[in-house]
Amino acid sequence: MSFTRWEVFFGLSVLALTMPFSAGVTNLRDVSAINNLYITLGAPSLHHWLAFGGDPCGEKWQGVVCDSSNITEIRIPGMKVGGGLSDTLADFSSIQVMDFSSNHISGTIPQALPSSIRNLSLSSNRFTGNIPFTLSFLSDLSELSLGSNLLSGEIPDYFQQLSKLTKLDLSSNILEGHLPSSMGDLASLKILYLQDNKLTGTLDVIEDLFLTDLNVENNLFSGPIPPNLLKIPNFKKDGTPFNTSIITPPPPPVVDPPPATHRAPPVPRIPPVSGVPPAPFAPFAPLQPQQHPPPSPPLVWSPPSSDNGGGDPWNSVSGQPTLQISPPSGSGSGKFWSTQRIILVVSSVAIIVLVSGLCVTLWRCCRSKIYNRYYSGARKDLQRPYFNKPPSQPTPTMGKVSREPMVKPFDGYGAGDRKYGYPMPQRAEESRRAMPPTSYYNKDVNTPQKPLQQPPRQFQSNDTASKRAAHFPPGLNSSSSATVFTIASLQQYTNNFSEENIIGEGSIGNVYRAELRHGKFLAVKKLSNTINRTQSDGEFLNLVSNVLKLKRGHILELLGYCNEFGQRLLVYEYCPNGSLQDALHLDRKLHKKLTWNVRINIALGASKALQFLHEVCQPPVVHQNFKSSKVLLDGKLSVRVADSGLAYMLPPRPTSQMAGYAAPEVEYGSYTCQSDVFSLGVVMLELLTGRRPFDRTRPRGHQTLAQWAIPRLHDIDALTRMVDPSLHGAYPMKSLSRFADIISRSLQMEPGFRPPISEIVQDLQHMI
């Protein structure tokens, strides 16, 4: 049998192409799944684990157990693993055991899980959200451990298909509600841990299960404990307020009226109070006689109904008057009326307390207005590109102040987070060349400006207007003052707030370039009408006072303000080179000036700004929206961080739209100083790679810069390939390695593992 030349060539080609994949032992599907798991866990320090490729079975990756070529077990308990889990867990072909317990994994439990799983242990982590309903599809599941997390909501009613489940641990979460009825279908269940939750209702659902261990401590269960549960060998119920009084005993048997001879004993009868004969005998059990009646007992009697017939009630045989037992149609017993009085008193007190609480709440709301409606959450900034347009000549006439509607989120005072791929205007380079040199603005702005129609008033930072809860040190730069501008003067400087002078726009407000006489420039932020409506004059002045205290070399300086005719504006120093985002992604001429040393100095300047906010200010000031568009560059490429102290004015935005800067915990409403550190790490990644933090034009898996870069930071070959090509290799390898290490520590998924900002500043200073 002979082969033609092309057949031999084809066979060798196929062999060469398949050799890299056939060399490994592990199923390629499992390799891809564990690579994705490694990435979502934040690239932890696990022996042999890789983000791409590898042979988990052949190389015996840490915690991995295989059967032939398939991964069947992954056990990494107590390895200090962070990050989160994703739906790619379902890609494992035949995995049976996943033990990720006692780590720092956060986020929600993924909806997609491998159908072959038998033992799933996620206990002692930081999972949040609800228990996913898709667990009902795991018919082979025998052990499920979700204890010691932050899971909330009710336990879903989906246990019908989990007939093989023998252990269920839901302890130490924030679960509430009743036990689902399908939990009674768990015929194989032996161990059930529900302690330390907020579960309510009764335990009747599980009374027929053959349990050996049951722990319901520290819950809110009520009702009697079913007798079958009391027979469980290991039954713990301390701290749960079981209330056996809500279940009434069996009703007493109906007793026929005794014969007449039994009514004759000499028992003192209680005459009717109103002279009406007692109600006829009703088939109720008589009251038991009191053995030791107290002297002169009070007589509690209910007024009999006028339609009561004749007959004698049963009385106590002890000679002491007792309460008459009336039929349901009567007026009720004395005990009944006593209970009503108690209920009436308690209800009255409760109503008084509720009304008082409502009054206090309304009073406090009137004081604070709606300030607390705003919190700084995640938000997506889609802002125009910042570019320096040629100065416009002021118009000879003055028009009314423009009232722009609220627009897309604002970023920096120029150069916001625009839609990626936004073209740089052709005249941008010409405009930049037309800008004044570094000394574009002198510090004599605090003196009255000649164009002002009214003499400027000095606003001292120790004002007494609206002393709100400020997040700034009260004594910092207490002598600072700001120039009070008039609307007329700012109209003149900004060409009547013309669109040509807009250098940024967003939800806080539009930013205009203001040209003063003698070629000086300012940046004027005109707060949106939405902010003006929700902020009083006193609150605005307090904001100005607080921002004035944030005066350091790397914080964008507030120079003045305007508060006239319902309009509020903040006047900042002007940075002619725009933002770092412009320099990296839009301005090619400026990009060429970003040498390695310049980039390290920019990272150091940004870090020092955050160090001032986090560690000098008491209490600390969290920026909450730190990104490359907030890092402005002056004429010497020195850093000025914008929007410091304005976080509370930002409306809530979905964290999924934060363009790759948001730390994982921000998704759940937690924003701390360490969240700023994570955002700084992303900015340093931009400096290292020249890539955008999020780019939809790239392949899936490469779109989010942090997710793509983290696994490569400790691989020297991959690290050199990811450096910005415009540097042309002009950087020391030792400096590159140190910078990558700083970035890697800043991008830890767990906030507690990220270094304090002072440590980052110190490490960057050692690189200079």
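Here the Cβ of each residue, glycine as well, is placed from N, Cα and C on the backbone.
So, quick note: what you're seeing has the original residues, none of the substitutions.
For the recorded site, K525 (mutagenesis position), the DSSP three-state label reads strand. Taken from Swiss-Prot, the feature ATP binding site covers I503, G504, E505, G506, S507, I508, G509, N510, V511, K525, and the record attributes it to sequence analysis.
The feature domain 'Protein kinase' is assigned by Swiss-Prot to 497-768, with sequence analysis given as support.
Under its mutagenesis annotations, Swiss-Prot gives V64 to M the following note: In sub-3; loss of function. Spatially close to V64 (mutagenesis position) yet at least six residues away along the chain are I34, P56, C57, I71, E73, I74, judged by Cβ distances under 8 angstroms.
The Cβ of C66 (mutagenesis position) has 21 neighbouring Cβ atoms from other residues within 10 Å, across all protein chains displayed. Under DSSP, C66 (mutagenesis position) is assigned to a strand (E or B) in the three-state scheme. Record note (Swiss-Prot) on the mutagenesis of C66 to Y: Loss of function. Loss of function; when associated with Y-57.
Experimental mutagenesis at this site is recorded by Swiss-Prot as S69 to L, annotated: In sub-11; no phenotypic effect. When other Cβ atoms within 10 Å of the Cβ of S69 (mutagenesis position) are tallied across all protein chains shown, the result is 18.
S222 (mutagenesis position) carries neither a helix nor a strand DSSP state and counts as coil. S222 to L appears in Swiss-Prot as a mutagenesis experiment; the accompanying note says: In sub-12; no phenotypic effect.
The note that Swiss-Prot attaches to the published mutagenesis P258 to L is: In sub-13; no phenotypic effect.
Per Swiss-Prot, mutagenesis P304 to L is noted as: In sub-15; loss of function.
Counting every protein chain shown, the Cβ of G357 (mutagenesis position) has 10 other Cβ atoms within 10 Å. Record note (Swiss-Prot), mutagenesis G357 to S: In sub-16; no phenotypic effect. The unchanged residue is displayed.
One entry in Swiss-Prot concerns the mutagenesis experiment P473 to L. Its note says: In sub-18; no phenotypic effect.
Mutagenesis annotation in Swiss-Prot: G506 to A, described as No phenotypic effect; the structure shown retains the original residue.
In Swiss-Prot, a published mutagenesis experiment is listed as K525 to E, annotated No phenotypic effect.
In Swiss-Prot, the entry for mutagenesis E539 to A states: No phenotypic effect. The structure shown retains the original residue. DSSP classifies E539 (mutagenesis position) as helix under the three-state reduction.
Listed in Swiss-Prot is the mutagenesis experiment R599 to C, annotated as follows: In sub-4; loss of function. Every protein chain considered, the tally of other Cβ atoms within 10 Å of the Cβ of R599 (mutagenesis position) stands at 23.
The most densely surrounded of the recorded positions S222, I503, V511 is V511 (count of other Cβ atoms within 10 A of its Cβ). Between the listed recorded positions, namely G509, K525, E539, the fewest other CB atoms within 10 angstroms of a CB are found at E539. Per Cα geometry, G509 is the residue among the binding-site residues I503, G509, V511 nearest to S222 (mutagenesis position). Note: the CA-CA distance between R599 (mutagenesis position) and G509 (ATP binding site) rounds to 30 Å. Comparing C-alpha positions, I503 (ATP binding site) sits nearest to K525 among the mutagenesis positions C66, S69, G357, K525, E539.
Between the CA atoms of G509 (ATP binding site) and C66 (mutagenesis position) there is a gap of 58 Å. Across the fold, the C-alpha of S69 (mutagenesis position) and the C-alpha of K525 (mutagenesis position) stand 62 Å from each other. Candidates C66, G357, V511, E539 (recorded positions) were compared with K525 (mutagenesis position); those inside 10 Å Cα-Cα are V511. Averaged over the domain 'Protein kinase' (497-768), the predicted model has a pLDDT of 89. For G357 (mutagenesis position), the spatially nearest entry among the recorded positions C66, V511, E539 is E539, judged by CA separation.
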